[in-house]
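Student: I am attaching a structure below and will ask some questions about it afterwards.
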Amino acid sequence: MAAFRTTAWRLISGVLGVICLVLMAALGVLLKNSLTKRSVQPGPSADLQEEYNLHEEEESCLGCLGSGCYSCQEKWIGYQCNCYFISNELKTWKDGRDFCVSHNSSLLQIQTRNEPAFMKFSTSFYWIGLSYDEEHHAWLWEDNSTLSQDLLPFFKSVNPKNCIMYNPRGRILDAYCEKKFRYICKQQLI
């Protein structure tokens, strides 16, 4: 009877050992296939490339923000080589723009979809520095640069006669320019 128990345990442990080996082999094959597929991709995705570019820009600014060579004004937020003022005060689009100009900045100009990532917690809408130029039939930023193609789809359904508001969660709205909303100023450091 004792020999039977020993033999049964040996048989069970042998079967379990074989199952473990098969599972480890399968895991190895899956891991190898996963790594191979990643290395076959032609290049980084646009989002990864953008994230890399932002990281490079951030690295170039590490020595600047707060070190004395560049610093943001009081109540302004430093982020990726820029200073941002996020208002709590409600103003018309023009009054918001005038405030920004008086502080050597402009209403927010969004250059990438991820630019205002530092304020994703907010649910408010803010005036930004984009308006429709009737003469050129194009959306222009305050510096007269055109709206980038990757941002253009967000502006298809807005009324060109209105001013543009942005929500940090990625929503774009238009509103009568004389309405009062919060606004965001942006000052480029570099």
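Any Cβ shown, glycine's included, is placed from N, Cα and C.
Substitutions noted, but not modelled.
Residues or ranges marked as domain 'C-type lectin' by Swiss-Prot on the basis of sequence analysis: 79-186. The note that Swiss-Prot attaches to the natural variant Leu65 to Ser is: In allele CD94-01 and allele CD94-03. One natural variant named in Swiss-Prot is Phe85 to Leu, and its note says In allele CD94-01 and allele CD94-03. As a natural variant entry, Gly96 to Ser appears in Swiss-Prot alongside the note: In allele CD94-01 and allele CD94-03. The natural variant Phe155 to Leu is recorded by Swiss-Prot, whose note states: In allele CD94-04. According to Swiss-Prot, the natural variant Asn167 to Thr carries the annotation: In allele CD94-04. Looking at Swiss-Prot, the entry for natural variant Pro168 to Ser says: In allele CD94-03. Among the natural variants that Swiss-Prot reports, Tyr176 to His is described with the note: In allele CD94-04.
Surface or core, plus neighbours and distances: that's what I need for these features.
Tutor: Restricting the average to the domain 'C-type lectin' (79-186) gives a pLDDT of 83.
Secondary structure at Phe85 (variant position), taken from DSSP and collapsed to helix, strand or coil, is strand.
Here the Cβ of Gly96 (variant position) has 26 other Cβ atoms within 10 Å, regardless of which shown protein chain they belong to.
Asn167 (variant position) falls within a strand segment according to DSSP.
Proximity of Tyr176 (variant position) to non-local residues of its own chain (separation of 6 or more, Cβ distance below 8 Å) is seen for Asn162, Cys163, given in sequence order.
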Student: In angstrom units, rounded to an integer, how far apart are the Cα atoms of Gly96 (variant position) and Pro168 (variant position)?
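Tutor: Gly96 (variant position) and Pro168 (variant position) have their Cα atoms 17 Å apart.
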Student: Measure from the CA atom of Phe85 (variant position) to the CA atom of Asn167 (variant position) and give the result in Å, rounded to a whole number.
Tutor: 15
Student: Rounded to the nearest Å, what's the C-alpha distance separating Phe85 (variant position) and Pro168 (variant position)? Just drop the number here, would you?
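Tutor: So the Cα of Pro168 (variant position) lies 14 Å away from that of Phe85 (variant position).
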